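**Q** My structure is below; once you've seen it, I'll send some questions.
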Amino acid sequence: MQGKNSHLTGITGTTHFTIFGASPRSMSLVKNSQETPPFPGMNSTMRPVEFNSTKQPEAQTIDQEQDAPKSFDFKNQTLGVYSDTVLNPLKNDSFKDELVVDVQKNLPIESLTVSPKSSTDQNCRSTNEAIRIAGFDNFADQLQESNGVFEACPEAHSEQGNESEDFKDLINSETECNIEDVVLPTVHVSTDSEEIISGDVIMNDSNVVSKPKNLEKVETPDVLIGSGSNDKLSDMTEQIGNNQHLEKLISEKTEKSLSDNETTLKPVPVQHTNSVGSSIGTTSGDSEISDDDQKSWSPKNESLDYQPASTSSEFTETTSVANQTESNAGSVDDYCPRTSIDIGLDSSAPSCSSDATREPTPIKKRGRKKKEQSATEPPIPRTKRAYTKNPNTIRKRRMKKNQSDDEEDDGPPKRRTINYQIEFRDASGAWTMAQQLIFVRDFMSKKNDKIVKLSKSRQDRVDKFILQFQKTQDSHYMRAAIQLNTIFPDQGNYRHCQDYLKDLTIRVVVPPKRREGKRKSEVPANPPALLLTGPLYLNFYCTSQEVLEAAGQLLEFHVNAVYKDERLQPPVADKTLLDLERAMYHEQVKDLTDYHKYRIPCPTLTVTTKEEVFSSDFERILNSASITNISGIAKALNIKTELFSLPEIAKCHPELSIDILNQVPQSADGNCDSKGIRCWDVTSYSSKMKLQDFERYMQKEESEAMQAFETISNCTAKELESTCQKLKAERIAAQNAIEGCDETMPWIKFGTNIDLLSENFKKQMNEIEKLPTFLLPNREGNLLNYAGVDVLGINTVQMYAKPIGSRTPAHMENSLMASINWNRGPGTCVWFAVPYEYWGQLEFMIGEHGHKYQDQDYWPSEKELLELGVPVIKFEQKADEMVYVNTGCFHWVQSNSFCINVSWNVGQPNFTQLATSIVAHDHNMLIGNQAHVPLVNLVWNAARQRLFVDDPEMYKAMRGVMIRSLAHSKWYFDLIDHHDYIVGDASEWKLADRVQRCKYCTSEIFNIVRWYTTEDLSVDSYPFCSHCHVANEYKKDRFLKYTWFFSLETLVNIFDAYVPN
């Protein structure tokens, strides 16, 4: 080892010494040898090191303009290795480039602690690096024969016992020593969090690095650190005795002193090649650097021998470990049975005795190669790699982790290949078959006398098959019966979020003091985005003139004097509400263990008469809970349910083209993609189908279920498994090919979003009109009636035809409107729901799994939600039951049987509904998601009819939207006039309908639309909002123009007329 102004500090007995010129260089493993030790103090199994490390070290150097090394007290601070090579540098100015060696002649010392003398160096930092030096019994004798230079530290000599007489003589002199030729004992390198252990890398007969198959003690070769190969050892010993030469060397290296507080390390290139004379070498496959990299380290490529560093003023310091990889984890003492001494930087760490053992610690995978640095650049600090937010990357990482979790085994690791797709295919087929049997047993037996007359043995055989699959299900369906007079814990304060909603929508603050004079910045080309949340600077009873005056300051002073722009934040969930709900349902649900304590039962209301359905308490109940299951409503209102069967629907419009989602059926308790990997991805392939063809497909599916029931009930116990496999194979073979789908997997066709428009389905719509007014899709006062356009599936009725295993992924309703889902049957559906106040946590979890919050393509893990304290409502919706999903409730649904569901949205005319929709508007704008409900247009249309003027909270929420949008139109008109843009009435230009959406962000554009088009409209024109940047491809050969739907005069008249009575 060599270095400039570096020294080796250690302790022997009670004596302390310092060896100047020592610093770590390269280390390598060598094979055991029975040769005579070539150097005094070496064991017979030890040989000099061949500098043939498999990884090119990054050399470091210390500038010449440095102070001399400091002296140290051996007190209460622990020292380690300070090196910027393979070992990370210890970031402490006092100990840079110093190697602490703890050696006691023939007797092991358990620990060593030191501290710097200087008071300015007391804040010694901890580090992860440490070097253990072991197995050199006669190190002191070797140093004596080498005439080493020692520096005594008498203040630390107190409790070590008898000293070696030979060594006492040595510490009284300060003779010279060429320390770069001194051979050190075995060195093992480790870190706190990740150990790099030389003992677990064994050089076999073919010189290939391998790892022992177990962690039992293995005799390993010793590691020596020197400056050359075997053929240079004699030269090394001769140089040690050359005191004059060493004295001159040391004086040259200490001419310039080190600074008191800082040492600058500089990397310099060092030749790092294999030794010709050594029997141990590295092949091209062992090295982690390319041939070109090796040439750059040895430009002339003259010799493969290690070239000792010159005695120039530049100091080179390198350390390497032979081919340490992630699979090389092991215990230091298992592989190195001889005495080892710990030297670390953590003063609180326990001492390490000679017979102590360590548990193997996995080694971190090596990252990217460090780029080569110049000699003047400081070393690049190691930093944690930035966490990528790319959804595809995150999704692949999650899938890989889930795949590795499936391969875990309690015993020793086994090499086996798992085809997850085959396992998933078998599990899917078995689960589907079990659900088919349940469907036939529970729902079809009433229509088929042959099924009812099954013998008991055949019935038991079917029940046994069903039971073996039900045992593996963790359904935990929870329902709690409630009455019309039930009072919820959050009655009048929906989910304890009223303060949150009011703060975002109806809060007024004092505007900031305006600066004097006009602003010198340029006038913006377009106004800022129209946001509906944040505190207002104007009160809700202001006039339109006050709004226009405040908005005029944007052009003159470049400030927004209407409202304060604040970034939207999700609500903070009130955990006390969860405790109150547990107490409310405690009598009915008592099996909530620690793991299931975050489960909430679904309140189920059973109605029997029409009076109960039309009572005020019925409406109050539905608008209080997050989600409510209603039983008996169809019978109480005498609704003709048979009109909603699939055959009847197909008769009304047989040629109707419907959307089909092709999915792989599976249990609702988990989720796998089509390749069998556990993840959150919902695999669906879209296609089209005529309604009459889909009706025939559903009939075929039901017939297959009947056939499976007959076959399994007739087979014996021995034939059961083979019969099931045959049925599953026949099902896959009989299915039609689906474009983009794996034909070896079982697929189902989910008929989704079948629009029941009144002109084709008048009979069905007449039955829906029997419901209470607040549940009707087109009721008076329903906010969605004022959207100005028909939004399919929102203010229209849709039907969903579901075979077994159909999935509706997790989602919130558009603009967080409430929704109604009526299960016509005959089968059941499984529902999952999460209350509104947890949408912030859900958004974060969804992003961590590589999905976007608003994309309906994921199936959340029930287990993960419960572990993170997110309440989950899970229940089973039976035939002819209606589920009312309140505003903002996050939910996902799966059919466990054949079902027909009828669904639509309702916009309840209350503050909670309007406020949550306003929050959703800004959230959609921030994340670039399309809001299907044009909320701003909806508010102005409702204001035209002077709705909700007598409801104080609804009035304030409405006026807040109107104030902001009126000011935005004023901003736009002012900027158009200032820049002299082309503008015209939308009716004159005849470009499009009134409700427009931005081409980029898909957000609603209120009143004024930006276009890039031609005079003759020969090219397609796209609308753009005020804040999106338009690409050049939409500007080329086109001109900019604006259209408006409402003049300022029209908006002012509506605004001033909307006042309380």
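Each residue, glycine too, has its Cβ placed from N, Cα and C.
In case it's useful when we look at the structure, here is the feature table from Swiss-Prot:
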BINDING   H811, E813, H891  Fe cation binding site
BINDING   C998, C1001, C1025, C1028  Zn(2+) binding site
DOMAIN    760-923  domain 'JmjC'
MUTAGEN   G888 to E  In fp11; loss of demethylase activity and disruption of Y-to-PDA transdifferentiation
MUTAGEN   S903 to F  In fp25; loss of demethylase activity and disruption of Y-to-PDA transdifferentiation
MUTAGEN   C998 to S  Disruption of Y-to-PDA transdifferentiation; when associated with S-1001; S-1025 and S-1028
MUTAGEN   C1001 to S  Disruption of Y-to-PDA transdifferentiation; when associated with S-998; S-1025 and S-1028
MUTAGEN   C1025 to S  Disruption of Y-to-PDA transdifferentiation; when associated with S-998; S-1001 and S-1028
MUTAGEN   C1028 to S  Disruption of Y-to-PDA transdifferentiation; when associated with S-998; S-1001 and S-1025
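What's the neighbourhood like for these features in this structure?
**A** When other Cβ atoms within 10 Å of the Cβ of H811 (Fe cation binding site) are tallied across all protein chains shown, the result is 16. Under the three-state DSSP scheme, H811 (Fe cation binding site) falls in the strand class.
C998 (mutagenesis position) carries neither a helix nor a strand DSSP state and counts as coil. The Cβ of C998 (mutagenesis position) has I1005, P1023, F1024, C1025, C1028 as same-chain neighbours under 8 Å, each 6 or more residues away in sequence.
Averaged across the domain 'JmjC' (760-923), pLDDT in this predicted model comes to 93.
The Cβ neighbour count for G888 (mutagenesis position), using a 10 Å radius over every protein chain in view, is 29.
In the three-state DSSP scheme, S903 (mutagenesis position) is classed as strand. Neighbour count (other Cβ atoms within 10 Å of the Cβ, all protein chains): 21 for S903 (mutagenesis position).
Sequence-distant contacts of C1001 (mutagenesis position), defined as residues of its own chain at least six apart whose C-beta falls under 8 angstroms from its C-beta, comprise M925, G928, C1025, C1028.
Note on C1025 (mutagenesis position): other Cβ atoms within 10 Å of its Cβ, all shown chains, come to 23.
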**Q** Sort out for me which one of E813, C1028 has the most neighbouring CB atoms within 10 A, since those are the recorded positions we care about.
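**A** Most Cβ neighbours within 10 Å: E813.
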**Q** Quick one: which residues besides C998, C1001, C1025, C1028 have a Cβ within 8 Å of the Zn(2+) site's Cβ centroid, in sequence order?
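**A** Going along the sequence, the neighbours appear as K999, Y1000, T1002, S1003, I1005, F1024, S1026, H1027.
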**Q** For H891 (Fe cation binding site), write down the residues of its own chain that are at least 6 apart in sequence and whose Cβ falls under 8 Å from its Cβ; none is a fine answer.
**A** I627, A810, H811, M812, W831, F832, A833, V834, V885
**Q** What whole-number Å value do you get for the CA-CA distance of G888 (mutagenesis position) and E813 (Fe cation binding site)?
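**A** Their Cα atoms are separated by 7 Å.
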**Q** Report, in whole Å, the straight Cα-to-Cα distance of E813 (Fe cation binding site) from S903 (mutagenesis position).
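**A** Their Cα atoms are separated by 12 Å.
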**Q** Quick check: with H811, E813, H891 left out, which same-chain residues have Cβ atoms within 8 Å of the centroid of the Fe cation site Cβ atoms?
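**A** For the Fe cation site the neighbour list reads A810, M812, S819, V885, C889, F890, W892.
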